[in-house]
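**Student:** Record note (Swiss-Prot), mutagenesis Arg18 to Ala: Total loss of activity. The unchanged residue is displayed. Where Swiss-Prot documents Asp22 to Ala as a mutagenesis experiment, the accompanying text is: 91% loss of activity. Sequence annotations record features per position, and here Swiss-Prot assigns active site to Glu148, Ser217, Asp300, His329. Ser149 to Ala appears in Swiss-Prot as a mutagenesis experiment; the accompanying note says: 84% loss of activity. Swiss-Prot documents Arg216 to Ala as a published mutagenesis change and attaches the note 92% loss of activity. Experimental mutagenesis at this site is recorded by Swiss-Prot as Ser217 to Ala, annotated: Total loss of activity. According to Swiss-Prot, the experimentally introduced change His329 to Ala is described as follows: 92% loss of activity. Here Swiss-Prot notes a mutagenesis experiment, Cys330 to Ala, with the remark: 5% loss of activity. Quoting Swiss-Prot on the mutagenesis of His332 to Ala: 58% loss of activity.
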Amino acid sequence: MTVTSQVKPEDEMLNWGRLILDGVSYSDMVGARDRPKEITWFDYWMSLANEYEQEAERKVALGHDLSAGELLMSAALCAQYAQFLWFDERRQKGQARKVELYQKAAPLLSPPAERHELVVDGIPMPVYVRIPEGPGPHPAVIMLGGLESTKEESFQMENLVLDRGMATATFDGPGQGEMFEYKRIAGDYEKYTSAVVDLLTKLEAIRNDAIGVLGRSLGGNYALKSAACEPRLAACISWGGFSDLDYWDLETPLTKESWKYVSKVDTLEEARLHVHAALETRDVLSQIACPTYILHGVHDEVPLSFVDTVLELVPAEHLNLVVEKDGDHCCHNLGIRPRLEMADWLYDVLVAGKKVAPTMKGWPLNG
């Protein structure tokens, strides 16, 4: 028997902490919650994106480019969160609008985001690089999105890293954002991370010996595999990630539909088989040779067995494990503290060059 969720998508998957920490204003969230019944979730956010864009155009006319960039960034986030819950034409419409708005925002941001047009195996892969102020060369952090999150969503985390003297690079890989049209979710994401490393090592503003990777949610899975397979990476953060999808049965109905969508298959069983194979990392985790920070919330949908896997397979001398007893998925419910701690850890490793000692915080749970 097929069980269909009766919960609205915005109630099933919406995490207020995530959206607010990523830059969506509390007032906009309240507006979405309290919107008139005749206005859909999608239409509310797309209309709001238009309003932010219009205000940005007014700011440009007045010579206030910095404010315009912030407003366009807000517009892009509105388009992102309009579409990320759907698997029909709304997804494509919102995605295209988000890309358009972010392209407008990019040169107006502080620091600006420069778009580099890469091609990997014949597939176009735009990469945005932001360089911090001050003399270089600078360390850099490659940021990886998740199941429905894309490069534009990392803006606030980028800013924390940039403020600490590190450059950032963002892109969409297989099954994500701009690349989804060309390639479904696949088991070779590390190839695309390595292509970004190739790009960064050619930039005079970047320190070749201090490039790290940070991945959120599914991106945390990608970060672990990238660190295992790309020896040029000097640091790795898996932020609410996982090592495998053995826990498929624990996923929500909407998350399973999302896996099906990015797999470009017709049935949930086909999706399960595809992503289970594509996202397996346990065979390579022992190859990780750089400092690795893993953040996991006890109340995450990803089971605590992930922690056992990490402790068994990731070399102990490289591991910094943080388990938050009150944390949800990616610990979005804990405010900015976990993000600051990750940014500071990256600073210690990549900027200050500290030899971070292996640590375990919050584990074992009753320890």
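Every residue gets a Cβ built from N, Cα and C, even glycine.
None of the noted substitutions appears here; every position holds its original residue.
Walk me through the surroundings of each of these features.
**Tutor:** DSSP assigns Arg18 (mutagenesis position) to a helical segment in the three-state reduction.
The Cβ of Asp22 (mutagenesis position) lies under 8 Å from the Cβ of Leu77, Glu153, Phe155, Gln156, each of which sits 6+ residues away along the same chain.
Using a 10 Å radius centred on the Cβ of Glu148 (active site) and all shown protein chains, the other Cβ atoms total 25.
Taking Cβ-Cβ distances under 8 Å and a sequence gap of 6 or more within the same chain, the neighbours of Ser149 (mutagenesis position) are Gln80, Phe84, Gln176, Arg216, Ser217, Gly219. DSSP classifies Ser149 (mutagenesis position) as coil under the three-state reduction.
Secondary structure at Arg216 (mutagenesis position), as computed by DSSP, is strand.
A sphere of 10 angstroms centred on the C-beta of Ser217 (mutagenesis position) encloses 25 other C-beta atoms.
Asp300 (active site) falls outside any helix or strand according to DSSP and counts as coil.
The secondary structure of His329 (mutagenesis position), as reduced to three states from DSSP, is helical.
There are 27 other Cβ atoms within 10 Å of the Cβ belonging to Cys330 (mutagenesis position).
Under 8 Å, Cβ to Cβ, and six or more positions away along its own chain, His332 (mutagenesis position) finds Asn15, Gly17, Arg18, Leu21.
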**Student:** Starting from the Cβ of Arg18 (mutagenesis position), draw a 10 Å sphere and report how many other Cβ atoms land inside it.
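**Tutor:** By my count, 21.
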**Student:** Count the Cβ atoms, other than its own, that fall within 10 Å of the Cβ of Arg216 (mutagenesis position), considering every protein chain shown.
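**Tutor:** 28, counting other Cβ atoms within 10 Å of Arg216 (mutagenesis position).
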**Student:** In whole Å, how far is Glu148 (active site) from Cys330 (mutagenesis position) when you measure between their Cα atoms?
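**Tutor:** For Cys330 (mutagenesis position) versus Glu148 (active site), the Cα atoms are 14 Å apart.
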